[in-house]
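Peer 1: Swiss-Prot lists Cys10 to Ser among its mutagenesis entries, and the accompanying note reads: Loss of activity. Annotated active site, nucleophile per Swiss-Prot: Cys10, in sequence order, evidence recorded as similarity to another entry. Among the mutagenesis experiments that Swiss-Prot reports, Arg16 to Lys is described with the note: Loss of activity. Per Swiss-Prot, active site is recorded for Arg16, and the stated evidence type is similarity to another entry. According to Swiss-Prot, the feature active site, proton donor maps to Asp115.
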Amino acid sequence: MQFKNILVVCIGNICRSPMAEYLLKQNYPQLTIHSAGISGMIGYSADEKAQLCMERIGIDMSPHIAKKLNAELLKQADLILVMSQNQQKHIEQTWPFAKGKTFRLGHWQGKNIPDPYQHDQAFFDETSLLIQTCVADWTKHI
């Protein structure tokens, strides 16, 4: 299936989902890619530690502004990528129409992506590497 509109979701939309969003945008500039948070920290920039992770690989996340997940974003998406099984379950229960197009970013590895929020830079670095690997795993499916 060819996806045209991808939505990446985490909790606050300041750490994991923006990193995945910007990696996907770099790999697929022809697609529409957004991110949002279940409990979005609306109006916040990406976490400085997440921005540093992306800067190290040549990606500027400074334009990112966090937003809260809503039904309209979910309806527009052909593919919804979440960070954990709990997030997938929450979305599918709250918005049943999202079932069948909501998957974990770590689906192909059977992994959840741990939340680095309020952890040290080393934890962010590990999370960033896992996100990069998981984004690469989606390549043959997007």
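Each Cβ is built from the backbone N, Cα and C atoms, and glycine gets one as well.
Could you tell me the structural context for the features on the list?
Peer 2: Cys10 (mutagenesis position) falls within a strand when secondary structure is assigned with DSSP. Counting only same-chain residues six or more apart in sequence, the Cβ atoms lying under 8 angstroms from the Cβ of Cys10 (mutagenesis position) belong to Arg16, Ser17, Ser35, Gly37, Ile38, Val82, Met83, Gln87, Ile113, Asp115.
Arg16 (mutagenesis position) has a Cβ environment of 31 other Cβ atoms inside 10 Å.
DSSP classifies Arg16 (mutagenesis position) as helix under the three-state reduction.
Around the Cβ of Asp115 (active site, proton donor), the number of neighbouring Cβ atoms within 10 Å comes to 16.
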